[in-house]
Amino acid sequence: MQRADSEQPSKRPRCDDSPRTPSNTPSAEADWSPGLELHPDYKTWGPEQVCSFLRRGGFEEPVLLKNIRENEITGALLPCLDESRFENLGVSSLGERKKLLSYIQRLVQIHVDTMKVINDPIHGHIELHPLLVRIIDTPQFQRLRYIKQLGGGYYVFPGASHNRFEHSLGVGYLAGCLVHALGEKQPELQISERDVLCVQIAGLCHDLGHGPFSHMFDGRFIPLARPEVKWTHEQGSVMMFEHLINSNGIKPVMEQYGLIPEEDICFIKEQIVGPLESPVEDSLWPYKGRPENKSFLYEIVSNKRNGIDVDKWDYFARDCHHLGIQNNFDYKRFIKFARVCEVDNELRICARDKEVGNLYDMFHTRNSLHRRAYQHKVGNIIDTMITDAFLKADDYIEITGAGGKKYRISTAIDDMEAYTKLTDNIFLEILYSTDPKLKDAREILKQIEYRNLFKYVGETQPTGQIKIKREDYESLPKEVASAKPKVLLDVKLKAEDFIVDVINMDYGMQEKNPIDHVSFYCKTAPNRAIRITKNQVSQLLPEKFAEQLIRVYCKKVDRKSLYAARQYFVQWCADRNFTKPQDGDVIAPLITPQKKEWNDSTSVQNPTRLREASKSRVQLFKDDPM
């Protein structure tokens, strides 16, 4: 078969003085690269395709081809063949074996040359399959370059300038690492190259649905702008992936690389968001993309069972790198010891028993990142201010979608053509606008630029089993403003002067211990799954795995208003029987002594010194001209 010019491999300059191969030898003249009738990825070939490839190279010995079929030599095994294996397959001549080996090595080299290599600051040099590159080079994926990974956190941590784009590349890479490792350790799992490619695509595309400033958009803005809509960025990712596939002609490319679009697109979506349809009965396997014997594949990108997945591994490493925080979790070690075992008639990814402590450390790392960075008190208030600005601008921003239809910031999620155009750049569009209708939104963003932020008042927690319900969040500012501090104040504050931010901190599964949902195996019985309870690990592990933090901010920033806001806040904490703010005795020394539970006999504070501090505090504000 004669190749088209576009398919000719580029010739490299010779680096030695050896004579050229004579033109009548198969290794020089034969068409040894994949032809039009063969799949471009040799790893997808079965024995018949391997035989076809060898015949085209001039290797037509019946014994060789017969042994290839009988031994079921597939394309994936070609790089593993050496001279001794060829001899066993019936190639008796040493010269022929060398020619055959050279022929196959050229094929492998061509395949390697088609892989794109990028240099990632976290994972080093990453190889990307041509299909992944085709997906990356689309407007829908490139959009992720313009969405900050940590939203308003960049205004607090100057190194946190990374975006969803590079995180998505990292997750796609790690997904491939884990699924390849499982396949190599356990060939009986029959993980195909098609499975590998689908898992990598799911990792690559899992965050396509994020909006401006990442979690600020789906966690703060959408619930306020459209409270009737229960929308998540995972749902957005599935919709955007569908749009990416259809608008860029990706289905034929998927078929070219051995995928079956009808099944595999469904499988990729299910890995991102879970089952697309609820099963009729609980006992039924809820997924359509892969059968139950491939259930473990659904635990790689987004693990709904226990939260141990490659998404976390990448953002732990990447966020810590950019934040300047130490990452204590080693995902490479987890991959080394990961194994698939049968648990409750399902195949699940299990960890080695000795790794249980490291997994607790992983969830502790997650909690620590939330405390130190993701829920930083200044980062959160910047997210809140950006949300306020977007809400004020929502009615006046127009984004063109399919068919020329116009959408607002909050409704762009209904049309993926419009949503593709919605990124962090909307911040600058509002900030630099001259439209009088955007004046209020513009002023809020200017305050962020000038660092005139809403002021942090304090933090508290509910006591006992009490938790503030989500439906009560909206009424909390009014509660704070209704608290009547038993001190003389120069100003009176209203509900609209306060912002109350409720933060739910946990190990990823609300009150549950995620390790209770992890299966382990031991060295002596690697195919038998076991459970390990918390008490079997250490007596120093957490008793509770969730807590609620309540932070109060004041929109007024003058000193008298801030002093009043702190008195309102501490009084509210006392009225609601919340914990005493850590600096309560300093910011409200006349209020904290009135709460008996806050001043038990074990307190190390000196009452006399506390009274003196109170007098000093009152005197300070009394004489202050303000």
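Positions of Cβ are set from backbone N, Cα and C atoms, glycine also.
The annotation that Swiss-Prot gives for the mutagenesis experiment HIS111 to Arg reads: Increased stability of the tetramer and increased deoxynucleoside triphosphate (dNTPase) activity; when associated with F-77 and F-80.
The GTP binding site annotation in Swiss-Prot covers LYS116, VAL117, ASP137, GLN142, ARG145, ARG451, LYS455, LYS523 and is backed by experimental evidence. Residues near ASP137 (GTP binding site) in space but far in sequence (CB under 8 A, at least 6 apart, same chain): none are found.
Taken from Swiss-Prot, the feature dCTP 2 binding site applies to ASN119, VAL156, ARG333, ARG352, LYS354, ARG372, HIS376, LYS377, LYS523. If you draw a 10 Å sphere around the CB of LYS354 (dCTP 2 binding site), it holds 11 other CB atoms from the protein chains shown. DSSP assigns LYS354 (dCTP 2 binding site) to a helix.
As annotated by Swiss-Prot, dTTP 1 binding site applies to GLN149, ARG164, HIS210, HIS215, LYS312, TYR315, ASP319, GLN375. Secondary structure at LYS312 (dTTP 1 binding site), taken from DSSP and collapsed to helix, strand or coil, is helix. Remark: LYS312 (dTTP 1 binding site) has MET362, ARG366 as non-local neighbours, by Cβ distance under 8 Å and separation of at least 6 in sequence.
According to its DSSP assignment, GLN375 (mutagenesis position) is coil. Under the heading dATP 1 binding site, Swiss-Prot lists GLN149, ARG164, HIS210, HIS215, LYS312, TYR315, ASP319, ARG366, GLN375.
ASP361 (mutagenesis position) is surrounded by 15 other CB atoms, counting those within 10 A of its CB over all protein chains shown. Quoted from Swiss-Prot, the note on the mutagenesis of ASP361 to Arg is: Impairs homotetramerization and nearly abolishes dNTPase activity; when associated with K-364.
Listed in sequence order, ILE503, MET505, LEU549 are the same-chain residues six or more apart from GLN375 (mutagenesis position) with CB atoms under 8 A from its CB. For GLN375 to Ala, Swiss-Prot lists a mutagenesis experiment annotated as follows: Abolished dNTPase activity without affecting homotetramerization.
Other Cβ atoms within 10 Å of the Cβ of THR592 (mutagenesis position) number 22 in total over all chains. One entry in Swiss-Prot concerns the mutagenesis experiment THR592 to Ala or Val. Its note says: Impaired ability to promote DNA end resection at stalled replication forks. Promotes dNTPase activity and ability to restrict infection by viruses.
Calculated from their C-alpha atoms, the gap between ARG164 (dTTP 1 binding site) and ARG333 (dCTP 2 binding site) amounts to 25 Å. Classification of HIS215 (dTTP 1 binding site) by DSSP places it within a helix.
Checked against ASP319 (dTTP 1 binding site) by C-alpha proximity, the recorded positions VAL117, GLN142, LYS354, ASP361 yield ASP361 as the nearest. When Cβ atoms from all protein chains are considered, those within 10 Å of ARG333 (dCTP 2 binding site) total 12, not counting its own. For the binding-site residues LYS116, ARG164, HIS210, HIS215, LYS523, the ranking by surrounding Cβ atoms (within 10 Å, all protein chains) places HIS210 first. ARG145 (GTP binding site) falls within a helical segment according to DSSP. ARG451 (GTP binding site) falls outside any helix or strand according to DSSP and counts as coil. When secondary structure is read from DSSP and collapsed to three states, LYS116 (GTP binding site) falls in the strand class. Note on the binding-site residues ARG451, LYS455: the fewest other CB atoms within 10 A surround the CB of ARG451.
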